[in-house]
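Engineer: Here's a structure for you.
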Amino acid sequence: MTVGKLMIGLLIPILVATVYAEGSPAGSKRHEKFIPMVAFSCGYRNQYMTEEGSWKTDDERYATCFSGKLDILKYCRKAYPSMNITNIVEYSHEVSISDWCREEGSPCKWTHSVRPYHCIDGEFHSEALQVPHDCQFSHVNSRDQCNDYQHWKDEAGKQCKTKKSKGNKDMIVRSFAVLEPCALDMFTGVEFVCCPNDQTNKTDVQKTKEDEDDDDDEDDAYEDDYSEESDEKDEEEPSSQDPYFKIANWTNEHDDFKKAEMRMDEKHRKKVDKVMKEWGDLETRYNEQKAKDPKGAEKFKSQMNARFQKTVSSLEEEHKRMRKEIEAVHEERVQAMLNEKKRDATHDYRQALATHVNKPNKHSVLQSLKAYIRAEEKDRMHTLNRYRHLLKADSKEAAAYKPTVIHRLRYIDLRINGTLAMLRDFPDLEKYVRPIAVTYWKDYRDEVSPDISVEDSELTPIIHDDEFSKNAKLDVKAPTTTAKPVKETDNAKVLPTEASDSEEEADEYYEDEDDEQVKKTPDMKKKVKVVDIKPKEIKVTIEEEKKAPKLVETSVQTDDEDDDEDSSSSTSSESDEDEDKNIKELRVDIEPIIDEPASFYRHDKLIQSPEVERSASSVFQPYVLASAMFITAICIIAFAITNARRRRAMRGFIEVDVYTPEERHVAGMQVNGYENPTYSFFDSKA
């Protein structure tokens with residue numbers, strides 16, 4: 001009994017220690033690797049993951065409900081200042097988080113299930129996936145594609161549905177992970193594991209196992225060889241991929257793009273040097289063989305030339321392809337940043353208008369409106385610069401890109417006009433802000449945009465193209481309550497509405513929230529017709545009112561190039577008139593600049609009567625020249641008089657004193673009896 005009690009006393013602590021050792025890893029495994037994550041829920045304060053593995057509420061009241069990707073990236077950097085946050089990615093599943101606080105701060109008692117965002121620290125590394133038995137691993141990766149997390153999740157599901165297991169079972173996605181990032185929360189591919197819905201029948205496997213042993217051995221050998229080759233390829237691909245594709249540094253995007261181009265050119269130069277070195281070795285071999293076997297040497301030379309040309313052409317094609325990939329990624333990142341800036345500027349402008357209702361603040365509204373105009377104009381300038389670059393680099397791609405340029409330039413002006421139209425709900429604010437904003441818009445465009453209407457630039461072909469001239473010409477019908485002016489000939493050529501709709505659908509990526517605001521405004525309904533601009537004369541009837549000029553009706557008279565063209569244009573204009581009768585016509589207050597030529601004619605954009613300005617400048621030109629000549633004559637006469645006076649003053653003789661002031665002083669002292677002590681000293685010595 002004593003021995004038994006002693007054994008029990010020794011075994012109990014051992015069992016307790018064993019249970020604790022087995023249980024402690026399970027409990028601490030949750031916090032074994034810290035993952036920086038942030039979570040958002042509108043109406044509540046943001047939360048972020050601490051290093052202990054618990055969710056913490058943000059202390060700031062205004063840090064709430066972020067939806068833009070750039071805002072989320074900035075918040076990640078703010079929540080984790082010690083980390084190098086370079087990108088974000090949605091978490092793979094929703095997480096239930098408790099203790100959500102209202103924006104006011106308390107109480108903190110709500111629980112929500114949200115999908116947090118993983119803040120990528122440093123270089124992006126894809127998650128390692130486990131492949132269970134009877135499951136298959138696969139991946140989809142293309143540098144030409146750049147899509148978000150949800151797209152690659154759906155793509156993984158589609159790929160697994162097309163696969164079959166060994167037992168001819170349908171397969172589903174077990175796990176997946178996105179691959180290399182190409183932009184903010186955008187990725188180039190996905191890797192996934194597909195598993196069968198049901199486990200395979202073990203009895204069937206045992207029956208066929210003995211018959212298929214030999215085949216399995218061969219398949220295993222083949223799979224080993226294939227895996228070795230694929231491993232070699234996988235090892236080569238990351239080394240050849242430029243770091244620019246892996247990490248997106250939004251603050252230094254332009255510098256990173258230039259460095260990536262330099263690295264790409266350096267790699268291409270090294271490859272060409274290597275080929276030239278091989279060519280030199282082959283040339284030496286050819287010369288040696290030519291002395292021994294001339295026919296064989298000529299055959300070898302022809303093969304060598306063909307191989308060399310093929311190698312050089314493949315290197316050039318690879319270099320062009322890599323350059324296009326880098327430019328495409330750069331364009332996408334820049335456009336994403338521009339869209340994010342426009343979105344932020346629109347949000348600030350609307351918030352300033354909402355604040356102005358309770359607390360008038362004209363300065364804040366004006367500053368936010370200027371910031372929005374700057375964001376739109378930067379997008380416009382970027383579009384023009386990209387088109388100019390494509391004209392120099394690839395004319396075919398530039399021709400394909402031209403409709404997008406037309407669409408973007410048109411909608412940039414429409415969005416800015418729609419933003420200005422939001423001021424109509426505040427008459428006092430509109431009277432103060434609108435003239436300043438319109439003047440600032442014109443001055444800023446004059447400053448940042450090239451003078452395309454005068455300058456002989458690369459955009460000249462697109463300016464003189466008829467299709468490009470259609471981008472901002474609007475024919476807006478007046479309400480039925482106004483007096484109808486006398487109609488003139490209207491041979492305008494009207495584009496079908498289906499074309500404009502398809503154009504909008506093709507470029508939804510560049511749409512902004514301002515378009516939706518304009519469309520949703522109840523007292524604004526307009527019929528827009530895009531008209532060819534080759535006018536002989538344009539007559540505009542303007543109804544004068546107290547607040548703003550209102551465009552009543554415009555009639556355009558175009559040149560007659562062809563009889564067929566005239567007939568088609570007249571029929572199209574008649575059909576449009578019939579449609580206008582069936583549509584309820586409402587008044588639309590628009591800027592006078594809309595009825596002027598397109599936005600790229602920047603001098604005429606914001607001037608209602610450019611003829612007056614031109615006539616005024618021609619009248620004052622002689623006066624300016626006469627005043628300049630008069631001032632020049634006065635300057636010449638004054639210079640001549642001054643020069644004559646100087647010459648007159650220089651005439652005569654000037655007495656020159658050969659003695660220095662010291663010598664004159666010593667001579668004066670000697671006259672008064674002064675003797676040099678040095679001389680007297682030497683006289684006494686002698």
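From the backbone N, Cα and C atoms, a Cβ is placed for every residue, glycine too.
Original residues fill every noted site, and no substitution is shown.
Found this in Swiss-Prot, in case it helps:
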- Asn252, Glu253, His254, Asp255, His382: heparin binding site (BINDING)
- 32-197: domain 'E1' (DOMAIN)
- 240-440: domain 'E2' (DOMAIN)
- Asn252 to Ala: Reduced heparin binding (MUTAGEN)
- Asp348 to Cys: Results in destabilized protein structure; when associated with C-368 and K-377 (MUTAGEN)
- Ser368 to Cys: Results in destabilized protein structure; when associated with C-348 and K-377 (MUTAGEN)
- Glu377 to Lys: In yn32: Results in lethality and destabilized protein structure (MUTAGEN)
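What does the local environment look like for each feature on the list?
Structural biologist: Asp255 (heparin binding site) carries a helical DSSP state (H, G or I).
Mean pLDDT for the domain 'E1' (32-197) in this predicted model: 82.
Cβ neighbour count for Asp348 (mutagenesis position): 17 (other Cβ atoms within 10 Å of its Cβ, all protein chains included). Reduced to three states, the DSSP call for Asp348 (mutagenesis position) is helix.
Reduced to three states, the DSSP call for Ser368 (mutagenesis position) is helix.
Sequence-distant neighbours of Glu377 (mutagenesis position) (same chain, 6+ residues apart, CB-CB distance under 8 A): Ile412, Trp441, Tyr444, Arg445, Val448, Ser449.
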Engineer: Considering only the recorded positions Asn252, Glu253, His254, Asp255, His382, which residue has the minimal Cα-Cα separation from Ser368 (mutagenesis position)?
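Structural biologist: The answer is His382.
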Engineer: How many whole Å apart are the CA atoms of His382 (heparin binding site) and Asn252 (mutagenesis position)?
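Structural biologist: So the Cα of Asn252 (mutagenesis position) lies 17 Å away from that of His382 (heparin binding site).
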Engineer: Using C-alpha atoms only, work out the spacing between Asn252 (mutagenesis position) and Asp348 (mutagenesis position) and round it to an integer in Å.
Structural biologist: 25
Engineer: For His254 (heparin binding site), write down the residues of its own chain that are at least 6 apart in sequence and whose Cβ falls under 8 Å from its Cβ; none is a fine answer.
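Structural biologist: None - His254 (heparin binding site) has no non-local Cβ neighbours under 8 Å at 6 or more residues apart.
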Engineer: Could you measure between Asp348 (mutagenesis position) and Glu253 (heparin binding site) for me? Cα positions, answer in whole angstrom.
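Structural biologist: Cα of Asp348 (mutagenesis position) to Cα of Glu253 (heparin binding site) measures 25 Å after rounding.
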Engineer: If you count CB neighbours within 10 Å, which one among the binding-site residues Glu253, Asp255 has the smallest count?
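Structural biologist: Fewest other Cβ atoms within 10 Å, among the binding-site residues Glu253, Asp255, is found for Asp255.
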Engineer: Please work out the number of neighbouring Cβ atoms within 10 Å of the Cβ of His382 (heparin binding site), leaving out its own Cβ.
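Structural biologist: Other Cβ atoms within 10 Å of His382 (heparin binding site): 16.
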